[in-house]
Amino acid sequence: MRENVVVSNMERESGKPVAVVAVVTEPWFTQRYREYLQRQKLFDTQHRVEKMPDGSVALPVLGETLPEQHLQELRNRVAPGSPCMLTQLPDPVPSKRAQGCSPAQKLCLEVSRWVEGRGVKWSAELEADLPRSWQRHGNLLLLSEDCFQAKQWKNLGPELWETVALALGVQRLAKRGRVSPDGTRTPAVTLLLGDHGWVEHVDNGIRYKFDVTQCMFSFGNITEKLRVASLSCAGEVLVDLYAGIGYFTLPFLVHAGAAFVHACEWNPHAVVALRNNLEINGVADRCQIHFGDNRKLKLSNIADRVILGLIPSSEEGWPIACQVLRQDAGGILHIHQNVESFPGKNLQALGVSKVEKEHWLYPQQITTNQWKNGATRDSRGKMLSPATKPEWQRWAESAETRIATLLQQVHGKPWKTQILHIQPVKSYAPHVDHIVLDLECCPCPSVG
C-alpha cells in the first residue's frame, strides 16, 4: 500500500472510472474512521466502503490524496494503534446514493469531490454555478452561458473539464455564449474539451452535421420542422431566405417532396454544413445554394413558397420574398417572428404606429381578408384557433397588409393576401413567443 496516491491524467482520459483514494484499516475500526472522515467532510459518499482481499476495509475519501496530518490523527487519536494506510480503488463501486441521483446531482458530487481535492473549499456559490441543463450532441455536451462563471473555476485548469465530462458521460465539452449580432447568427461557443466541435444530430430521420462553435441548432424548432415536413409540396419550387445548415430546407426536400429549393445563406461555416447535409441526405441535386446577402438575390418570379426563418424578425427579407414569388399564381410565405404579448400591449407598442395602422388597413388598391369585427378566417372561411393570442393576431394582420403593399410595389399591380395559419413554435420568455405566419399571396385578376 502506498502513502501518497495521486490519480493520473491517463486514468481520467481512458474513459474508465476514475480511481478513488481510500483509507485502509481493520474492520473493527471502520465506524470510528467513518465518523472522523464525515466530521472532517472528507468521506466520499459517492462510493461504497469496500472489503479488501486480505480482510481489511477501504473507506473512500475525497480528493487525490489525504494529508499526513489526518492519517496521524486516525492512527493516534481516533483509533490508537490502528493500521492506517492509503490505497487506490481502481474500479470503485458507486454507492446506492450515487446510483440513484440525477445527472445534475452526479455532476455536483463529482465536481465537489474533485475541487476539494485541489484544496479549494466547496461552497454554495460554486454549487449554484453548476449547470442544471445542457444540450447533448452525441459525445459532446453544450453547456449554457450562465454556468461556471465564478472566478474560482479559472484557476482549476483543464482537469476541471475532464471531471465534468466524465461525470456526464461525454468526451467533449463546449460552452455557449451569446449569438453574434453581425447577422450571420454565429454562436459564441468555446470548446472546453476536445479537438473539434463537429457533431451530428438526427431530427425526424434527417441528418444534420455541423460545428457547434460556428453554427446554431435549435431543438425548440422541432415542432415547426415536423409541421413543414407534413406539408404536400410536390412539384413546388421554394426559396429559403435564411437556410442556415438546412433547418427547414431539408424537411421540405426530404419529407414534403419539394421539387427544388433555392437556399440562401451568408454564414460561410453554415454553407459548408448545408452543402454536406444536402449530400448525406441524398437531396443535393434538388437544391442550389446562394451564398451571400439575400437582399442582393437575382432570382424573381420563381417561388411557390418562401421560408423566412429568421428571428426576432425577418422583415428585412420581406421585399425579396415578394420579388421571388411567382407573378402568375403567387404563393405562400412562411414568416417567422418573435411577438411580445405583455398584458395591455397594443399594436403601437409592438412597433406599429397609429398612422401606419390606419394607412395599412385602408389603402384603396389592396385586398386583404380582415373582417369588420377584427377576427381573421383561414382559407376555408373558418375562424382561427381561439388559442391564438390577440397580439399574434394583430401582428399577423399588420404583416398581412404590409406585404400586400410590398407586393403591389414590386409587381406593379394589386395582390390579395390572406392569413392561412398562425403557428406557435416556442416561448423565449413569459411574454415573448416565436410564431410562424403562413400567408397566402395571390395577384388580383385583371379587370376588363
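Glycine residues also receive a Cβ, built from the backbone N, Cα and C atoms like all the rest.
What Swiss-Prot says about this one:
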- SER218, LYS225, GLU265, ASP293, ASN294: S-adenosyl-L-methionine binding site (BINDING)
- LYS225 to Ala: Lack of activity (MUTAGEN)
- TYR242 to Ala: Does not affect activity (MUTAGEN)
- PHE248 to Ala: Does not affect activity (MUTAGEN)
- GLU265 to Ala: Lack of activity (MUTAGEN)
- ASP293 to Ala: Does not affect activity (MUTAGEN)
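A map of Swiss-Prot features onto the structure.
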residue	record	Cβ contacts under 8 Å, 6 or more apart
SER218	S-adenosyl-L-methionine binding site	TYR247
LYS225	mutagenesis position	ASP203, ASN204, TYR247, PHE248, PRO251
TYR242	mutagenesis position	CYS264, GLU265, ASN294, ILE307, LEU308, GLY309, LEU310, SER314, GLY317
ASP293	mutagenesis position	TRP266
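ASN294 (S-adenosyl-L-methionine binding site): 24 other CB atoms within 10 A of its CB, across all protein chains.
Within 10 Å of the Cβ of PHE248 (mutagenesis position) there are 26 other Cβ atoms, across all protein chains.
According to its DSSP assignment, LYS225 (mutagenesis position) is helical. With SER218, LYS225, GLU265, ASP293, ASN294 listed as the residues that bind S-adenosyl-L-methionine, the site has a largest C-alpha separation of 24 Å.
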